[in-house]
Amino acid sequence: MLSGSPGQTPPAPFPSPPPPAPAQPPPPFPQFHVKSGLQIRKNAITDDYKVTSQVLGLGINGKVLRIFDKRTQQKFALKMLQDCPKARREVELHWRASQCPHIVHIVDVYENLYAGRKCLLIVMECLDGGELFSRIQDRGDQAFTEREASEIMKSIGEAIQYLHSINIAHRDVKPENLLYTSKRPNAILKLTDFGFAKETTSHNSLTTPCYTPYYVAPEVLGPEKYDKSCDMWSLGVIMYILLCGYPPFYSNHGLAISPGMKTRIRMGQYEFPNPEWSEVSEEVKMLIRNLLKTEPTQRMTITEFMNHPWIMQSTKVPQTPLHTSRVLKEDKERWEDVKEEMTSALATMRVDYEQIKIKKIEDASNPLLLKRRKKARAVEDAALAH
């Protein structure tokens, strides 16, 4: 049973954020307004919504149920998270980003007791259009074209561009987190599930007195670039699948992520085989190569991606029929494995990038710092001797 937190009086009605604006082509260096003032309602969610047992999906941190606004009968999606700092962070980052037209919109947030535990309940718009690749699989005989692939990548790119501009890395951009608002032809594609989202900070390591990076020179890289590059790698994989129907990396042994597949990802071993790639331009293949570079710091940034002619001028991209829908249909029974492989690859990448942190100055082996430390100790010893 859901109930409001004991001893709490309901606040003034939760201010619903304005509905997302229609998608607009982003300028080269967009300036985004960040939503602020997340207010969490303490009254029981059942005061305002009818909660059903229909499960719409499973997020990384909780299940998603269908609910209805009691006043308007409008349907929404409800995500339930056990209250903890990680859940609060997910809600906060998602709230900040939900103004973007290509990110699922948060309507309300509640703090309620459920089975004696404090939970956060996130009311979101209901995305009824299904997953990106399911929609392409279900097209029937209608050809899927290169121009459509370009338009889809532009939509996903706009979501990532918005996030990166407000210093958020999603870190879990994958097929099942890309959903359409409805089954209609003009439905909007949206990014969901902020369970792995991370705030990135753009500090200059050179001016930080107490730390020094040990993985690379401080002027080259701050850790935030690794988190954002994870999203760029995902864009490369999704773009590759859109253009041919199968992933660039795969497991030979039916495992979620085999050692061989891990090696291929790290070594960047993939091909553009015919017939699926015979009609795709070299320019597009080069765009994928720049997204799937093995060295994260060399990957294309989201600004570079959005400024690429294939993305920026999607209306001029040729309507070349692709093999994608046929291949996706033929390999339908293997699609769950493909999704699992990408989930595992992203998990591996997040773990790898977490290792690339900043080392405390006491543990660093910078020769200049060692010399200064030795000199400081000598001065201290001399002072003690007197």
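Every residue, even glycine, has its Cβ placed from backbone N, Cα and C.
Every position carries its original residue.
The active site, proton acceptor annotation in Swiss-Prot covers Asp172.
According to Swiss-Prot, the ATP binding site annotation covers Leu56, Gly57, Leu58, Gly59, Ile60, Asn61, Gly62, Lys63, Val64, Lys79, on the basis of sequence analysis. Sequence-distant neighbours of Leu56 (ATP binding site) (same chain, six or more apart, CB under 8 Å from its CB) are Val64, Leu65, Arg66, Ala77, Cys126, listed in sequence order.
Per Swiss-Prot, staurosporine binding site is recorded for Glu125, Cys126, Leu127. Taking a C-beta cut-off of under 8 angstroms and a sequence separation of 6 or more, Glu125 (staurosporine binding site) has the following same-chain neighbours: Phe76, Ala77, Val104, His105, Val107, Thr181.
Swiss-Prot lists 50-311 with the feature domain 'Protein kinase', giving sequence analysis as the kind of evidence.
In Swiss-Prot, the entry for mutagenesis Thr208 to Ala states: Strong decrease in kinase activity; when associated with A-320. The structure shown retains the original residue.
As a published mutagenesis entry, Thr208 to Glu appears in Swiss-Prot alongside the note: Mimicks phosphorylation state and constitutive protein kinase activity; when associated with E-320.
Cβ contacts within 10 Å of Thr320 (mutagenesis position), excluding its own Cβ and spanning all protein chains shown: 14. For Thr320 to Glu, Swiss-Prot lists a mutagenesis experiment annotated as follows: Mimicks phosphorylation state and constitutive protein kinase activity; when associated with E-208.
Per Swiss-Prot, mutagenesis Thr320 to Ala is noted as: Strong decrease in kinase activity; when associated with A-208. Secondary structure at Thr320 (mutagenesis position), as computed by DSSP, is coil.
Annotation of the mutagenesis experiment Lys329 to Arg in Swiss-Prot: Leads to constitutive protein kinase activity. Long-range C-beta contacts of Lys329 (mutagenesis position), restricted to its own chain and to partners at least six residues apart, with a cutoff below 8 Å, comprise Gln137. Under DSSP, Lys329 (mutagenesis position) is assigned to a helix (H, G or I) in the three-state scheme.
Quoted from Swiss-Prot for the published mutagenesis Trp335 to Ala: Leads to constitutive protein kinase activity. Within 10 Å of the Cβ of Trp335 (mutagenesis position) there are 18 other Cβ atoms, across all protein chains.
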Seminar exercise, completed: Judged by other C-beta atoms within 10 Å of its C-beta, the most isolated of the binding-site residues Leu58, Val64, Cys126, Leu127 is Leu58
Exercise. Which of the three DSSP-derived classes (helix, strand, coil) applies to Trp335 (mutagenesis position)?
Worked result: helix
Exercise. Which whole-number value in Å describes the distance between the Cα atoms of Trp335 (mutagenesis position) and Leu58 (ATP binding site)?
Worked result: 17
For this session: Measure from the Cα of Asp172 (active site, proton acceptor) to the Cα of every one of the recorded positions Leu58, Leu127, Thr320, then give the nearest.
Result: Leu58
Problem set entry | Listed in sequence order, residues not in Glu125, Cys126, Leu127 with Cβ within 8 Å of the centre of the staurosporine site Cβ atoms | Lys75, Phe76, Ala77, Val104, His105, Met124, Asp128, Leu179, Thr181, Lys190
Problem set entry | Val64 (ATP binding site) in three-state DSSP notation | strand
Seminar exercise, completed: Per DSSP (helix/strand/coil reduction), Leu127 (staurosporine binding site) sits in coil
